[in-house]
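Down below is the structure, laid out as structure tokens.
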Amino acid sequence: MVGEEKMSLRNRLSKSRENPEEDEDQRNPAKESLETPSNGRIDIKQLIAKKIKLTAEAEELKPFFMKEVGSHFDDFVTNLIEKSASLDNGGCALTTFSVLEGEKNNHRAKDLRAPPEQGKIFIARRSLLDELLEVDHIRTIYHMFIALLILFILSTLVVDYIDEGRLVLEFSLLSYAFGKFPTVVWTWWIMFLSTFSVPYFLFQHWATGYSKSSHPLIRSLFHGFLFMIFQIGVLGFGPTYVVLAYTLPPASRFIIIFEQIRFVMKAHSFVRENVPRVLNSAKEKSSTVPIPTVNQYLYFLFAPTLIYRDSYPRNPTVRWGYVAMKFAQVFGCFFYVYYIFERLCAPLFRNIKQEPFSARVLVLCVFNSILPGVLILFLTFFAFLHCWLNAFAEMLRFGDRMFYKDWWNSTSYSNYYRTWNVVVHDWLYYYAYKDFLWFFSKRFKSAAMLAVFAVSAVVHEYALAVCLSFFYPVLFVLFMFFGMAFNFIVNDSRKKPIWNVLMWTSLFLGNGVLLCFYSQEWYARQHCPLKNPTFLDYVRPRSWTCRYVF
């Protein structure tokens, strides 16, 4: 190879000596365009035409070049992740990537889904938005949202100054939404301490005596029954009772209910992942019982994942500046949502004239609610799934930051459900979908998917009903019926861009419907209260019969 390179180099040198004029022309390709006519002036039109031609050729080659580079880069990253996973997970990773081997044509197979018996594989990786925000074009979109927030603030200040004759720097809506916060704090501490102690104690007590017990089945049923009582009674009814008994405002209720659901899912994952290990240990008659340490369980309770592991990939250091920035962005999103409600939502519903509930009022309300609904959707995603989870991941040096994927590129609802919230999807996939198939049969995949949709829809509707103090199953209908239908109709076989457009259109419309219906019902119950409401009054829509001015 070296000899061939030397010979080719000598041939080129000899040819350059034989044809010095040709070599000179090759080294000066612009000489022809810069030749001056007899009058000594450069032909500007010819120079501009040459430049335009070169620019057009470069633009024509640009997409092919970017596509080729992107393809090779995806291959490189995929191979690198495979090698890293094989080093970290041994045989488990080999099994996983043998499944992915059949997807060679898919260069973006980033979910690294392990077989059900192996569970989720955690790999150190950054969040997608952290990578995208390093690109100037994407960062400009982020700057546009900041500029829009500044305009919201200026608009509020100007309107208040014109109406009141002074600057009104009040956040009455924000202070009302997060009212009675001390109750939230002590309720959270009770939930945390009970989740930290009861599941771990029950599991430890069951595991240490399981192999020596003369009645292991009765022992397992007894401890399982106690665990169910804790999940349903303590974590289930306890926080709900506090929320209703102390009449907490909406945002304070949301914090408690969200943490309630999170602790229930965490406790279930801890028991679900460790019970099979104890059973296998007893089956193999091992002298040691695989019981996690208290520190491992405590770390899991704060880690931004719902899948328990004894250890996770960890980053070497904590970037406290990064943590501060993420928390600042979370608070910025809170104020952003406040100004959206103050400038877009409140005037919309306050200015609806006194007229009965009709299709005309409903249609106008839905389409006027699309813009604020979509903005709230984006801000919720950015504040929680990106900023909040990344802040805790950085403080805990948690390495796997794939809390979401590129859901905005989805051409099907099935892909959207998988990529919008990876944290919750992983829990539903392994502990609801896969366990359903294991318990019944692998032939009932449609029934398993239906069960997962039902569980998710019921939990979402429960959270909204408790937080808003009324039952109005709009989200349940959209999620359980339309969402499930779209999941089967607009499936993964849809790859054309038009399906991405349709997905975004339906997503925009759905958020407008949710914001319109729930806001109308909220204002109706505020302005048309009942003296002695019965249970049916909490589930009967008040906005359909109440005539009032918002």
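Each Cβ is built from the backbone N, Cα and C atoms, and glycine gets one as well.
Annotated cholesterol binding site per Swiss-Prot: HIS137, in sequence order, evidence recorded as experimental evidence. In this structure, HIS137 (cholesterol binding site) is part of a helix by DSSP.
Quoted from Swiss-Prot, the note on the mutagenesis of ARG262 to Ala is: Strongly reduced cholesterol O-acyltransferase activity. When other Cβ atoms within 10 Å of the Cβ of ARG262 (mutagenesis position) are tallied across all protein chains shown, the result is 17.
All protein chains shown were included, and the count of other CB atoms within 10 Å of the CB of PHE263 (mutagenesis position) stands at 22. The mutagenesis experiment PHE263 to Ala is recorded by Swiss-Prot, whose note states: Strongly reduced cholesterol O-acyltransferase activity.
Experimental mutagenesis at this site is recorded by Swiss-Prot as SER269 to Leu, annotated: No expression nor activity. Under a cutoff of 8 A between CB atoms, and with a sequence separation of 6+ in the same chain, the neighbours of SER269 (mutagenesis position) are PHE300, LEU306, ILE307, TYR308, TRP427, TYR431.
A mutagenesis experiment is reported in Swiss-Prot for this position, LEU306 to Asn, and the note states: Strongly reduced cholesterol O-acyltransferase activity. Counting Cβ atoms from all protein chains shown, LEU306 (mutagenesis position) has 20 others lying within 10 Å of its own Cβ.
According to Swiss-Prot, the mutagenesis experiment PHE367 to Ala carries the annotation: Abolished homodimerization; when associated with 504-A--A-508. Secondary structure from DSSP puts PHE367 (mutagenesis position) in a helix. Of all Cβ atoms in the shown protein chains, 14 besides its own fall within 10 Å of the Cβ of PHE367 (mutagenesis position).
Annotation of the mutagenesis experiment ASP400 to Asn in Swiss-Prot: Low expression, loss of enzymatic activity. Counting only residues at least six positions away in the same chain, the Cβ atoms of PHE122, ILE123, ALA124, ARG125, THR305, TYR312, PRO313, ALA393 sit under 8 Å from the Cβ of ASP400 (mutagenesis position).
Mapped onto three states, the DSSP output places TRP407 (mutagenesis position) in helix. Per Swiss-Prot, mutagenesis TRP407 to Ala is noted as: Almost abolished cholesterol O-acyltransferase activity.
Cβ neighbours within 10 Å of ASN415 (mutagenesis position), excluding its own Cβ and spanning all shown chains: 21. In the three-state DSSP scheme, ASN415 (mutagenesis position) falls into the helix class. Among the sequence features in Swiss-Prot, the mutagenesis site ASN415 to Gly is noted as follows: Reduced cholesterol O-acyltransferase activity.
As annotated by Swiss-Prot, acyl-CoA binding site applies to ASN415, ARG418, ASN421, HIS425, TYR433, LYS445, SER456.
According to Swiss-Prot, the mutagenesis experiment ARG418 to Ala carries this note: Reduced cholesterol O-acyltransferase activity.
Within 10 Å of the C-beta of ASN421 (mutagenesis position) we count 18 further C-beta atoms, all protein chains included. In the three-state DSSP scheme, ASN421 (mutagenesis position) is classed as coil. In Swiss-Prot, a mutagenesis experiment is listed as ASN421 to Ala, annotated with the note Almost abolished cholesterol O-acyltransferase activity.
According to DSSP, LYS445 (mutagenesis position) is assigned to a helical segment. Swiss-Prot documents LYS445 to Ala as a published mutagenesis change and attaches the note Reduced cholesterol O-acyltransferase activity.
Under the heading of mutagenesis, Swiss-Prot lists SER456 to Ala and annotates it as follows: Abolished cholesterol O-acyltransferase activity. Neighbour list (SER456 (mutagenesis position), Cβ cut-off 8 Å, at least 6 residues apart, same chain): LEU428, PHE479.
Long-range Cβ neighbours of HIS460 (mutagenesis position) (same chain, at least 6 residues apart, Cβ-Cβ under 8 Å): LEU475, PHE476, PHE479. Quoted from Swiss-Prot, the note attached to the mutagenesis of HIS460 to Ala, Cys or Asn states: Abolished cholesterol O-acyltransferase activity.
According to Swiss-Prot, the feature active site maps to HIS460.
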Within 10 Å of ASN421 (mutagenesis position) by C-alpha distance: pick out those among the recorded positions HIS137, ARG262, PHE367, TRP407, LYS445, and say none if nothing qualifies.
TRP407
To the nearest whole angstrom, what is the C-alpha distance linking LYS445 (mutagenesis position) and TYR518 (mutagenesis position)?
34
Nearest of the mutagenesis positions (PHE263, ASN415, TYR518) to HIS137 (cholesterol binding site), judged by Cα-Cα distance:
ASN415
PHE263 (mutagenesis position) and ASN415 (mutagenesis position), distance between Cα atoms, whole Å:
27
